[in-house]
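According to Swiss-Prot, the mutagenesis experiment Leu62 to Asp carries this note: Abolishes interaction with xrcc4 and DNA bridging. Does not rescue end joining in xlf-depleted egg extract. Where Swiss-Prot documents Leu111 to Asp as a mutagenesis experiment, the accompanying text is: Abolishes interaction with xrcc4. Does not rescue end joining in xlf-depleted egg extract. Associates with DNA ends but does not stabilize the interaction between xrcc4 and lig4. Quoted from Swiss-Prot, the note on the mutagenesis of Leu111 to Ala is: Does not affect interaction with xrcc4. Supports end joining in xlf-depleted egg extract. Does not bridge DNA in pulldown experiments with xrcc4.
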Amino acid sequence: MDARLLQLPWRSLRIADCIFMGKVCFTESSYALLLSDLSSMWCEEAKADIIQDRARELNKRLKAPVSSFLSYLSQIVFPVLNSKDNGQNIFSCHRSEAELLLQVKSQLSGLPFYWSFHCKEATVSTVCRHLVRPLKSMTEALESQNQELCLLLKKKDAEIQEYQDSGAVLTRDRLKTEVFDELKFQKSFLAEKVQGLCMSGKAPGFSEQLQQLYDAVIAPKAPTHPKEEDTGNSASHRPMAESSSISFEKTVPTQERTEGGAVSEPSQVPQSSVSCLTHRPPAGASKPKKKAKGLFM
């Protein structure tokens, strides 16, 4: 489950005054949740037995298979991640020294639905695997990109100088630039930009471009999953479809139940369907580049 969670992008989650970056993955019989406010990191991985006991404790008037509870829970969590509303009326959180308690309150078939994520402080290895190592790789990649851009700018300056030596004249003065000085640029950037970024108080999380970079550095390192054995339990470990149907039954006193009051089974979920709750829609097609116009004559 942790390997599957590692490959998911980080998304932002705002609950009252608390701002987190998080990722979550559901299967038909378990889930894994990871949250961080960049001061601490918390996680919970729950199996079927824990989920069943917690569902009975929190929702005494609802009866359903574990897969149905997880399906409905996923449909609550998914729209909240990275949304503008960010679940102000759905989620609440309480911190203690031992855990971060993330509580969910919703409605299902006219009845209240409750859930609690009991997140423990993540281990150092988890923090390193999901944040420290990827961030180090991202930093190295950005440094390499910066060096390539500096080389490109120097080549452009040399190209412009050659045009000027040939007698070319710039027709638009507003496009005139100074010769690129890498050392001067770095000093200016550190003095003017970096301090402003550190003091901006921006919510934790990655921009779209940084998230793509995170995905790129994670992809080659994420372990591949061994082929699942053909057993009766293999289906319960497959990622759950976001649109899985939900089958719940309201509990009634025993003397009022009839022999035909059995709980209907949830519909089967295709093996190819995936419930990555931090799924990002595919990027749109890039616009065609404009034809370059000459600046010298």
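Glycine is treated like the rest: Cβ placed from N, Cα and C.
Heads up, this one's the original sequence, none of the swaps are in it.
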- Item | Densest Cβ neighbourhood among Leu62, Leu111 (mutagenesis positions), 10 Å radius | Leu62
- Message: What does the structure give for the C-alpha distance between Leu111 (mutagenesis position) and Leu62 (mutagenesis position)? Integer Å is fine.
- Response: 8
- Task: Name the secondary structure element type, per DSSP in three states, that contains Leu111 (mutagenesis position).
- Result: strand
- Query: Per DSSP, to which secondary structure element type does Leu62 (mutagenesis position) belong, with helix, strand and coil as the options?
  - Reply: strand
